[in-house]
Every structure is written in structure tokens, then in C-alpha cells.
Amino acid sequence: MEVYNDDTEMRSPETQPIKETALEVYNDTAEIRSPETQPIEETALEVYNDTEMVSPETQPIKRRKKKSMVWEHFTIEAVEPNCRRAFCKGCNQSFAYSNGNKVAGTSHLKRHIFKGTCPALIHTHDNDNNPLMSTPYTPKTDTPRRRYRSQNNASPYVAFNQDKCRQEIAKMIIMHDYPLHMVQHPGFVSFVQSIQPHFDAVSFNNVQGDCVATYLAEKQNVMKSLEGIPGRFCLTLDFWTSKLTLGYVFITAHYIDSDWKIQKKLLNVLMESYPEADEALSLAVANCVSEWGLEGKLFNVTFNHPASNSAVENIRPQLCIKNPGILDGQLVIGNCVARTFGSLAKDVLEKGKDVIKNIRDSVKHVKTSESHEERFTELKEQLQVPSEKVLSLDDQTQWNTTYMMLVAASELKEVFSCLDTADPDYKKPPSAEDWRHVEALCTFLKPLFEAVSTLQSTGNPSAVTFFHEVWKTQSDLSRAIAGEDPFVTGIAKTMQEKVDKYWRDCSLVLAMAVVMDPRFKMKLVEFSFSKIFGEDAGKNIKTVDDGIHELFTEYMALPSPQNTTSEGGKADGLSDFDTYIMETTGQNLKSELDQYLDETLLPRVQEFDVLDWWKQNKLKYPTLSKMARDILSIPVSAAAFDYVFDMEPREMDEYKTSLRPETVEALICAREWLLESNASSSAAAQNASATIKSEA
């Protein structure tokens, strides 16, 4: 006997002898029953197709109930004598079923349903509500064989879903910053139609609505994640310009989560029609606070670019009126450290612009001609110059590229000095004076470059990171001003004015962050201020000490489970015990802050995690740890890490300025959130994989 796949015929057992044992082969299950467990007549071999049972004898056929799920969608009708066909209940299309003794299988019927070719099923069923779609379809092999099919290795068919496809297109456009009009591009339409002819093309308005819907859904997730944040929020304001004189304010929240990890989240991108107005930024902050429910939760605001005094003063009331406990709005940083150091670098480059042009022209001569570069390389090898630096032209909108060009050229100055002998086209090598000035420029730019590079390497650097950088820069400038080189002195004086202003505006914030680091506390403040202010150091140290104690007093006054009183006015019934301690020890009980400041400094280990230390000591310092959490969340930079070396404010592209302000905000914010979500998922998957490997 031969048993064929569903698409083949079944031959009568009369043409082939059959053993006395009974064998039943069931389609789709391949169940073999033992003769001991079920007595069967000698010639009783029954082969069950998905449709019926065929007996080897001429006796009346005993029909068996059809088991295949396809019969929920098909009916059998006789079209001619000894010829029956299967008709689809949805589209009424007919398929071969039986012709005489030949019985077709059900594979072609399954394909009609599973492959989604039935017009009646295309738009009315999906994988979740159609039970048939959840049954996987396995293509047949060319070689006839008994079917012992495994359901685990089959790939389930997913029905076409127009709404799901539109959601994915919206996410694609958002994540990859594609233009909304791409859905109407002929190439895109043709591509999609070739993949899924049933997909209905979407218009610009449709995809714009889909993108906004995606943004709103993601916004709900962000809002939910922010509800459980135990501390306060710090806001950074990044201002973008446009060719249409419109301004765009990017507002990002910085905070420390319940696991004591510093986080940030883009909240708003607000268009300002009159960005030069002093109240523009304060209105943007007010809208953000109201929209995200941050009343009473603000701690600090940091500006990306220098703000006018009036603009800063307009922000302060929003911090102190509805946000008690933040020193009457003193914790406002009018200019972030990235822009401050960028402005200093710009001053350096401006002072040396003539020298830099000579160096740039020399580098351009080498890099814009293969023959010139070959001669330069050959000369370098002949002179045995050990430098591994590679020459490159600078991007004048990124000051770090100019610095790296100067460093590379300075190390290769010996080659440039002799290049005119090997390359007759090279006419104007820099002079010895030029090279001396280049070295001076690099001396000023190097500490700025290293400090700003920290913003890229650490992701969310705290104020502790830059306290040392700022006061060290100020000390270096003071020494440079006292020098005798007029070129160096002139640069140092120009830089000194900006550093002094930044220090006046931000020294309190930076110093308070240092105090919250158990490796430094007030000791580093005292040491650095003595270097910077000299005789006036004591007054400035007292300002920081008074500020940190005043802030702690305000935190002690805030309602919390630790210090709430009962109806009788008593905290915990141990006031008499406190009196006893004061009488027996002869001194008042120390506050958490004073106890913390009096303890010995921790060793300065390189991998120290200050947030983790406070997490471990929050029970010892219940109130002080809350204050430390908020102080250490203050960002010193409002610039995105990709743009910390920009010389000018970012500019919104013309395409986005042509869109509605709400659409611009939806596209930019949703992109940020989706990318963060994908990055978190990838990191979690990698951690899980690493854990499995380590356990194995």
C-alpha cells in the first residue's frame, strides 16, 4: 500500500496484499495503534484522509467525521457523477476534491485560507481573532512520505493588517527622521505594492495623524514612568534657531530614579514666535510644568546658551513660588558648561585666526592632492618624524576639529618646514613665530577640549565633575596673565572675564555638589577657594556653608514620614530622651548634615559611585540623602552630547519649520522616546544573554 501526501491520490488496497495486523494512519496526527489494544478484522486497513475513509472492499463506505479545520470554510458538492468539488464558503471558489476513486487532499484548500488569498478573509480576519490563522501551515516536500508533522517547527501565518502596517510606517518615519511626504513618493508606493498589493496607500495627512497618535501613546508611557520618581526634577533649556526667525525650545528633565540612577527625558519642543523676548523662555517653562504636572517638583533650571539677566530673573519666580526648599530660586545656571567652554575656545581661535589660516592652507595643500600627500609622507619618512598624527581639515563649526588640526600640524611642523624643498608647489610654509603661536593656542585649548570631552564619555556628568575643571582653568588663566608673552597674556585676559562670570553664577551650585561627595565635602571647597579668591576666600567659603545649611533646614521643614507629627504635636514620644541626651553629654544633638560633615573623608578611589553611596546610606541620613539626591541630579550641561563642540546654536531644518508646531514636537519627542526604549530593550536582552552564559 502507498500513502500519499494530501495532494496525491490514494490507491486501493486490492492491488496490494495487506498484512493481517491492523494499521490506522491518521492524516495530520500519524497515530499508529497496536493490534493488542484494539482488535480489528484481518483486512481492515483504514486510511483516514482529512475528509473521509475509503474501504478496500466494495462494502458500503463507513464515513468518518472530518477532522481538518479547513472544513469550517468549505462545503462538498457533487458537480458530475463520481466527481465532487470543494466550495469556499467565503468567496465560493471551487477546488478539486474527488474524481472516482481518486481523492484530493486538503493542502490546496489550506493554502487558500492560510496564505490569505481568499478575498473574503483578507480584510476581515487577523491572527488574533481568526482561530484558523493560529494554525501553522507547513509546505509539503516533493518526496511522498508518511506525515508525522511537528507543530513546533512551523512558522505561523500572520494575516495582513492595514492598521498595523500604518502604525509601523509611522514608527519608521519617526525613528529614522524620514519626511512625512515619503508615503506619497512613487518609489515608496511601488515598493509597498510589490510586497503587499492589498495595502491601501496613505496620504500625508493620514501619516501625520498616525505619527501624532504614536507620540501621544508614548507620552502616556513617559508620564507613567515619571509618576514614581521620588525626588525633584531639573530642567535644561536648549534653544534652536531657524531661517524663519522662529525659535524652538527643547526642554529636558533630569532626575534620579528610585534605583539611584541619573536619568533624563525630553519633555517638550516648543515653538516661540518671538524668541528674542525676555519672557519667551519663562513661558516655555511654565507650559512644560503645567503640562507634565511638575508644580512643586522643580529644583533647578540650566540654560544651554547665555541668557539675558532679565530672562534668568523671569525664571527664578517659577522655582521659588511653588517650589519651596531651593534657596529662593538661586539654583539657576544661566549658561551651561559646554557653551561656556565653547565660548572660551571661540575666543582663543579668534585671537589666533591669522595663524590658524596659515596652518589650514598648509594642511589643505597636502590633503587636496594625492601627489602632494605622497610627497609629504615620503618626506616624513625621510626625516623620521615619530608622530602618528594624521592631518585633516577642520570643520569650522566644530571647534574641536580645529584644535585637532593644530595639534597634528604642530607635531608635523618639521615636515612642513622642509616641504618646499620636496614639493615645488608648496610656497608659503608657516614661520617659526607661527608655530610658537600654534603651541600657545593648543596650550589654552587642550584643557577645554579634555573637559568638554568628558560630557561625551560620561553621558550625564554631574556638577562634581566640573568643579575641579572650572577652578583649575581659572587658576591657569591667572598664571598666564602674570606671564610676559603679550600674545598669551592677551588671550588669557579675554578668557578670564568669562570664567569669572561663570564662576560667580555657578560656584554655589558646583560647590554644593562637591559637598555632597563624601570624598571631598567642604575640604575641597576650602582648598580651591583659597587658590582662587586669596584673601576673600573666607567670605566665599562662608557663602557655601551657609547655603548648604539653609537648604538642609528647608528640607527638614518639608513634610515626610520621618518628621510628621501626631495630633498631639509630638513626633515619636521620645522628646524626654532627647533632653536626657543633651543633659548627660553636655551638647545638643548634631543634625544629619553636621554629622556627615564631621565624619572622615572617604578614600578617593577612581571607580567611586557617589549615588550608590547615598543609596546605601539613606537610612543613616534620611533627610540629607533626599537633599543630596536632588543636588547631584543638577546637570552642568544642557547640550546634547553630539553637539557639545558646536560653535553656534543649532538650527531647525527648513522641512520641519514647514510643519505644524505640534507635529514638530511629536516627531522629535517620539523619536527620542522610541530610540531610548529600543536601547533599553537591547541592553536588557544583552544582560539576560550574559547571565545565561555565565550560569552555563
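Yeah, the Cβs are placed from backbone N, Cα and C, and that goes for glycine too.
Nothing has been swapped: the model has the original residues at all the noted spots.
Summarising the annotation, Swiss-Prot assigns Zn(2+) binding site to Cys88, Cys91, His112, His125 and lists sequence analysis as the type of evidence. Using a 10 Å Cβ-Cβ cutoff, Cys88 (mutagenesis position) registers 20 neighbours. When secondary structure is read from DSSP and collapsed to three states, Cys88 (mutagenesis position) falls in the strand class.
Swiss-Prot documents Val70 to Ala as a published mutagenesis change and attaches the note Loss of DNA-binding capacity. The local packing around Val70 (mutagenesis position), expressed as other Cβ atoms within 10 Å of its Cβ over all shown chains, amounts to 23.
Under the three-state DSSP scheme, His73 (mutagenesis position) falls in the coil class. Quoted from Swiss-Prot, the note on mutagenesis experiment His73 to Ala is: Loss of DNA-binding capacity.
For the mutagenesis experiment Cys88 to Ala, the note given by Swiss-Prot reads: Loss of DNA-binding capacity.
Cβ-based neighbour count (10 Å, all protein chains) for Cys91 (Zn(2+) binding site) stands at 14. Within 10 Å of the C-beta of His73 (mutagenesis position) we count 20 further C-beta atoms, all protein chains included. On a Cα basis, His112 (Zn(2+) binding site) lies 9 Å away from Cys88 (mutagenesis position). When Cβ atoms from all protein chains are considered, those within 10 Å of His112 (Zn(2+) binding site) total 21, not counting its own.
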